[in-house]
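K.L.:
Take a look at what Swiss-Prot says about it:
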MUTAGEN   C299 to S  Retains neural-inducing activity but at reduced potency
MUTAGEN   C328 to S  Retains neural-inducing activity but at reduced potency
MUTAGEN   S330 to G  Retains neural-inducing activity
MUTAGEN   C365 to S  Retains neural-inducing activity but at reduced potency
Amino acid sequence: MAFLNLFFCLVFISPLMAMPPVLQGRKSISPDSILKDTSTDIGAREFQGRKFPNFMMQLYQNIIRGRDNDLSNLEHPTLQESDTVQSFIAKSYTTVGNRWTLFFDMSSISRSNELKLAELRICLPSFRKSHSVTVDIYHTNDGKEKLFMGSFKTKLSSALDSDCKVFNLTILLQNFLTRGKRLIKDEYIQAKGLHLKDLEKSATEKDTENVDTMKQHQYHVSDFAAERIMLVVFAKEQSHAKPDPPSLGQKLFPSKYGIDDNANKVNGFRRLRRNKKEKTQIHVSTVPPKPIEEIKPECKKVDMFVDFQKIGWGSWIIYPKAYNAYRCESTCAVPQNETENATNHSYIKSLLPLSDMERKECPSCVPMKMMSMSMLYYENEDFILRHHEEMIVEECGFKDM
């Protein structure tokens, strides 16, 4: 399992199955009640000196604010099956007449994830002026190796008056990732227009329709706005038979959450043998116990604010900057061992500077219902929107021991 593995990347079984994973729990998660940085300009486009795609920011806003209608007809049903949205900004592109060649670094795509949708988004005026275009897709890692992934032809209708053209590359990417096959096909991809507000139009591109100048030009990311050419991948992490460690903890410290089956068996054997010895030392008393008035402690939900900047995660988490994760509190003699039932919430809690009394939890006073949370962050030069399970305590209660 990756962090946010987003990132979101944006999976849980609950009565809200009909709702997209990235939208589940939104009834209780609101910018006012959960997100602590409500004063932050959520429309900011700068992060660590880099501009992040306007599309990713809009998608994040739509998710946390429940704007289903703002999603396209293709993206809305896809989000119901996805928990991660990953964006890849083009490293460079070349044009020769009406032939466009795009280069992306897709090294961070996990083959263990199930690809749901791949969209190529091109927001260049020169591309809109072309009528018949051939597009070649390449994977490149640090510009050293260029691997051809597939190609397609499309006719752009002049009636499609929009800022961006969006192409469905799901089949192309699935064929390459699962079978290693290159896909070359004519007209299998339909162009559709998608209007993006606040699209930067500062960059100027030469008209590639001037065939007389067949000289090849190469443009790099620095020459145009970040979202001008971008590949957006919607995916879902594959389910496993064994329960996975917290996605946040596994992302940062994978070795810490490694599981040694042999060690578990040995520890289990020692624990069983110790319990047997303890049982043999128990003596039955003939004196009846005195009646004790039973006082049930209160198990309640209290605030637990998480500031990602303070725990050292501010350099890669874009939104939210902070949030209220809550925790369960009750008087208890025996604290809970948080390693027994590790969750994203317990991992976050272990990083906070809580007092000993705040850190202790009763084994019987535990979260009864937890919510997931979508996060937008920067990883491996890619911007990722990922949905993480068990991030916020919604209800506390006593469990049977």
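Using the three backbone atoms N, Cα and C, a Cβ is placed for every residue, glycine included.
Just so you know, the substitutions we noted aren't modelled in this structure.
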K.L.:
According to DSSP, which of helix, strand or coil covers S330 (mutagenesis position)?
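P.N.:
The three-state answer is coil.
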K.L.:
If you draw a 10 Å sphere on the Cβ of C365 (mutagenesis position), how many other Cβ atoms land inside?
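P.N.:
Looking across every protein chain shown, the total is 21.
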K.L.:
Can you tell me the CA-to-CA distance separating S330 (mutagenesis position) and C365 (mutagenesis position), as a whole number of Å?
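P.N.:
Per the Cα atoms, S330 (mutagenesis position) and C365 (mutagenesis position) stand 7 Å apart.
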K.L.:
For S330 (mutagenesis position), what is the tally of other C-beta atoms lying within 10 angstroms of its C-beta?
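P.N.:
18, counting other Cβ atoms within 10 Å of S330 (mutagenesis position).
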K.L.:
Which number gives the other C-beta atoms within 10 angstroms of the C-beta of C299 (mutagenesis position), all protein chains shown included?
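P.N.:
Other Cβ atoms found within 10 Å: 22.
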K.L.:
When DSSP states are folded down to helix, strand and coil, where does C365 (mutagenesis position) land?
P.N.:
strand
K.L.:
10 Å Cβ neighbour count around C328 (mutagenesis position)?
P.N.:
22
